[in-house]
Amino acid sequence: MMLPRSMKFMTGRRIFHTATVRAFQSTAKKSLTIPFLPVLPQKPGGVRGTPNDAYVPPPENKLEGSYHWYMEKIFALSVVPLATTAMLTTGPLSTAADSFFSVMLLGYCYMEFNSCITDYISERVYGVWHKYAMYMLGLGSAVSLFGIYKLETENDGVVGLVKSLWDSSEKDNSQKIEAKK
């Protein structure tokens, strides 16, 4: 006797075939790895020494702990009112406010990328590539700081740059609309 599809759940018959269930059960879990970076060989379970050795905690570093968290929150909270002020004003911000906004935004980006590198390119797994990533982050931040200096001294700053890009796109759109008429 053939039952309609909606009635199969009442009879206790399987709706899914066994092959489908096996396919779900046979998938292997794979940890996140970066395909183009070589990894260091790891001991099983990440245990150094023997399992009976006492745990040796890493040395405390407040810059990577509580101070890091406080600085991250200070950067985030200082950027929000400055970004709001920059959006609400019609002209460019003062040089001091724009410089402070740019440096705080750069500091916040630095700390967040630092956290990403620490989490996903760990020194234990990737070895020297962790240090290379940190050097590249520092170099990129220094170049960005120089770029902020050039924007502040030669133009209206970062906020002026964003506003000029926004205005130019509005002018381009209005010119396209007028050209269609």
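If you go along the chain as it appears here, the first residue is 1 and each next one adds 1.
Using the three backbone atoms N, Cα and C, a Cβ is placed for every residue, glycine included.
Here the original residues are kept at every noted site.
For F100 to V, Swiss-Prot lists a mutagenesis experiment annotated as follows: Impairs respiratory growth and reduces quinone reductase activity. Long-range C-beta contacts of F100 (mutagenesis position), restricted to its own chain and to partners at least six residues apart, with a cutoff below 8 Å, comprise S78, L82.
Look at S102 (mutagenesis position): DSSP puts it in a helix. Under its mutagenesis annotations, Swiss-Prot gives S102 to A the following note: Impairs respiratory growth and reduces quinone reductase activity.
Quoted from Swiss-Prot, the note on mutagenesis experiment C109 to A is: Decreases SDH cytochrome b content. In this structure, C109 (mutagenesis position) is part of a helix by DSSP. Taking all protein chains in view, 16 other C-beta atoms sit within 10 angstroms of the C-beta of C109 (mutagenesis position).
Per Swiss-Prot, heme binding site is recorded for C109, and the stated evidence type is a curator's inference.
In the three-state DSSP assignment, the secondary structure recorded for Y120 (mutagenesis position) is helix. Under its mutagenesis entries, Swiss-Prot includes Y120 to C with the note: Abolishes quinone reductase activity. Little effect on complex assembly.
Per Swiss-Prot, ubiquinone binding site is recorded for Y120.
One entry in Swiss-Prot concerns the mutagenesis experiment H130 to L. Its note says: Reduces SDH FAD content. Probably impairs complex assembly. The C-beta environment of H130 (mutagenesis position), restricted to residues of the same chain at least 6 apart in sequence and closer than 8 Å, consists of I117, I121, S122, E123.
Recorded residues C109 (mutagenesis position) and S102 (mutagenesis position) have their alpha carbons 11 Å apart, per Cα-Cα distance. Across the structure, Y120 (mutagenesis position) and S102 (mutagenesis position) are spaced 27 Å apart at their Cα atoms. Reduced to three states, the DSSP call for H130 (mutagenesis position) is helix. Y120 (mutagenesis position) has a Cβ environment of 14 other Cβ atoms inside 10 Å.
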